[in-house]
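Asks: Sharing the features that Swiss-Prot gives for it:
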- Lys292 to Arg: Complete loss of sumoylation (MUTAGEN)
Amino acid sequence: METLCQRLNVCQDKILTHYENDSTDLRDHIDYWKHMRLECAIYYKAREMGFKHINHQVVPTLAVSKNKALQAIELQLTLETIYNSQYSNEKWTLQDVSLEVYLTAPTGCIKKHGYTVEVQFDGDICNTMHYTNWTHIYICEEASVTVVEGQVDYYGLYYVHEGIRTYFVQFKDDAEKYSKNKVWEVHAGGQVILCPTSVFSSNEVSSPEIIRQHLANHPAATHTKAVALGTEETQTTIQRPRSEPDTGNPCHTTKLLHRDSVDSAPILTAFNSSHKGRINCNSNTTPIVHLKGDANTLKCLRYRFKKHCTLYTAVSSTWHWTGHNVKHKSAIVTLTYDSEWQRDQFLSQVKIPKTITVSTGFMSI
């Protein structure tokens, strides 16, 4: 008993020293979590020996001590991975590596530089929710560390890693609870993101690097301007038949630009539907995805889609274009979706081989 008391005193003194020093050195924070793990181990041993109090402190149950020890081990190992990377010399506060921040969405990641995103439901300023987004999210994978930026769009908070868009907060979840009309607007960085059927535009928003790269590879886009934080509007000039009157309908349709491989993240843009040469805002139009490539690969891929059946409405059999001008007879599989949001989720969650070309669009049914 006396030995346990002495060890606990030394351990807790060291923990208090870390609080007082307020260090910005990652090595000190690794040592802090090492002693937090040791404290849990001492409590666990004391409880095993039948002690319910030690040094006038209540000894937690075995389950509580074990759970906290596992969390301390996880954080210690995560920080050691970051320490062995190029980010070890950054300034790190004890708050940056706290358990509370670690468990905040996206969970299981070290994060820094948080800021508030406000979501207003049903246009009611009194019916709002606040979420935390992060400018630096550290994703640890085995011995490597990648830093990504938290981004925001109408659907939620997300980051893009290895070409995959991952949402760690989805606004529709709270809309189900607090919104009558299931409509909201997002306030972030001094900008407002409205429902995709009425996209707010501003020339003051800087577009992310990934969109600049995409537009550089797609010269067909003749005019660009910022739409909202993390997105950019691309308006392509489409010749309207002279006989068709201009109704002035402000309806917009959100559309995903074509991506050539899984490494290209889906990019949301907005096309003004007054250009009716291609897109119509009627109820018979459904979002689609064409997958083009080797027939056998597509057949295997279509079989794998069964476990993602909630992310699409229907999938076609393998088909080909025919005609004397068709030079490349690649196989095609087409998927349809109930909404563009469902299509976005499919493209962000389903792994598509790099040998398959992915293109998006709309089809009247």
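Yeah, the Cβs are placed from backbone N, Cα and C, and that goes for glycine too.
Relative to the rest of the structure, where do these features sit?
Replies: In the three-state DSSP classification, Lys292 (mutagenesis position) falls within a strand. Note on Lys292 (mutagenesis position): other Cβ atoms within 10 Å of its Cβ, all shown chains, come to 17.
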